[in-house]
Amino acid sequence: MEQVSASIGNFTVDLFNKLNETNRDKNIFFSPWSISSALALTYLAAKGSTAREMAEVLHFTEAVRAESSSVARPSRGRPKRRRMDPEHEQAENIHSGFKELLTAFNKPRNNYSLRSANRIYVEKTYALLPTYLQLSKKYYKAEPQKVNFKTAPEQSRKEINTWVEKQTESKIKNLLSSDDVKATTRLILVNAIYFKAEWEVKFQAEKTSIQPFRLSKNKSKPVKMMYMRDTFPVLIMEKMNFKMIELPYVKRELSMFILLPDDIKDGTTGLEQLERELTYERLSEWADSKMMTETLVDLHLPKFSLEDRIDLRDTLRNMGMTTAFTTNADFRGMTDKKDLAISKVIHQSFVAVDEKGTEAAAATAVIISFTTSVINHVLKFKVDHPFHFFIRHNKSKTILFFGRFCCPVE
């Protein structure tokens with residue numbers, strides 16, 4: 001489970017960096033858990049170079065290395081390239097890790113909502129291998145649903161969108177557009193995640209006021225700024241000119257972490273140094289409770305909501321997952337024929353943060369077609385300029401949602 005959480009964390013930073021290349025100074029928000037889950041369900045059927053590329057991009061390769069080094073097992077001289085074959089026993093820990101996380105997230109609870117689901121929509125005339133259906137159910141609880149892509153693609157699209165909308169409490173609507181589902185579509189693999197929780201310590205609505213949010217040194221926009229004074233775990237990174245705060249949700253099973261640069265320099269958002277230095281190892285180290293100090297804080301945090309919808313096809317190709325999108329794609333783990341390729345990877349996400357807490361949801365469809373300083377005084381933590389944030393499942397240390405807030409949405 002820890003290895004899969006680390007894989008998702010490394011993928012989070014890689015994906016953010018790639019999205020940042022074309023979205024500088026813009027808001028970015030996505031669910032690395034949702035994207036990784038949908039792609040892992042696809043990876044379950046991948047073979048050869050298709051599987052190797054997917055494993056590299058999703059950081060499954062490191063997880064397998066970690067597994068093989070922790071289990072003292074003599075090498076039988078198998079060719080190295082076989083190591084990440086999804087049928088190979090050593091890839092099993094990847095899929096088992098996803099199963100454990102899925103079970104942990106979907107555990108019944110009264111205090112907050114966290115759930116995630118997978119589903120396979122398949123053209124009713126297209127035969128999937130029983131082994132694939134069995135494994136996808138075993139590891140991903142993914143039930144196959146037969147639909148009529150061939151002659152009723154629009155009806156199939158609506159059915160998928162309705163399922164996603166239901167799974168996400170209507171926060172993700174119209175995940176798939178008419179252009180996404182065609183008569184040539186054979187398979188759509190979908191993951192949905194929904195999260196809603198109240199803060200452990202809530203903001204008082206009467207203390208919320210209109211204040212400026214600085215977009216740059218000279219530009220600002222008004223926002224509804226929430227305020228409270230309370231004790232929170234804080235990390236101060238003087239050398240890197242930023243500080244981080246952990247805002248726990250009720251029961252402390254999940255937290256939002258906010259990474260805030262000390263200030264904005266001319267012509268920047270203030271996030272540049274942090275983004276240059278950002279790695280998953282550092283993020284894990286910073287968010288370690290042993291690194292953080294319980295501090296009395298005057299916390300100012302804007303109310304905000306973000307929504308995004310992206311086709312990740314080009315992004316994933318640029319990250320190195322190329323073969324899966326071509327006629328050379330090999331998904332013979334799900335069919336006898338070598339006639340399937342991924343045509344799109346659609347991801348839609350939503351987050352809303354207010355005085356009570358946070359609501360966040362996301363869905364991903366893979367469309368397959370033919371040092372800390374101790375502070376004794378009150379620390380001012382005023383989030384009035386661009387920042388990074390992520391929502392983490394604390395026990396497994398899995399990043400469920402990750403984002404950058406640069407600009408308040410009208």
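A Cβ is built for glycine as well, from the same backbone N, Cα and C atoms used for every other residue.
Feature list (source: Swiss-Prot):
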type	residues	note
MUTAGEN	ARG78 to Gln	Reduced interaction with DNA
MUTAGEN	LYS107 to Gln	Reduced interaction with DNA; when associated with Q-99 and Q-109
MUTAGEN	ARG109 to Gln	Reduced interaction with DNA; when associated with Q-99 and Q-107
MUTAGEN	THR358 to Arg	Strongly reduced inhibition of cysteine proteases
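The separation of THR358 (mutagenesis position) from ARG109 (mutagenesis position), Cα to Cα, is 17 Å.
Counting every protein chain shown, the Cβ of ARG109 (mutagenesis position) has 12 other Cβ atoms within 10 Å. Most Cβ neighbours within 10 Å among the mutagenesis positions LYS107, THR358: this distinction goes to THR358.
Across the structure, LYS107 (mutagenesis position) and THR358 (mutagenesis position) place their CA atoms 19 angstrom apart.
Classification of THR358 (mutagenesis position) by DSSP places it within a strand.
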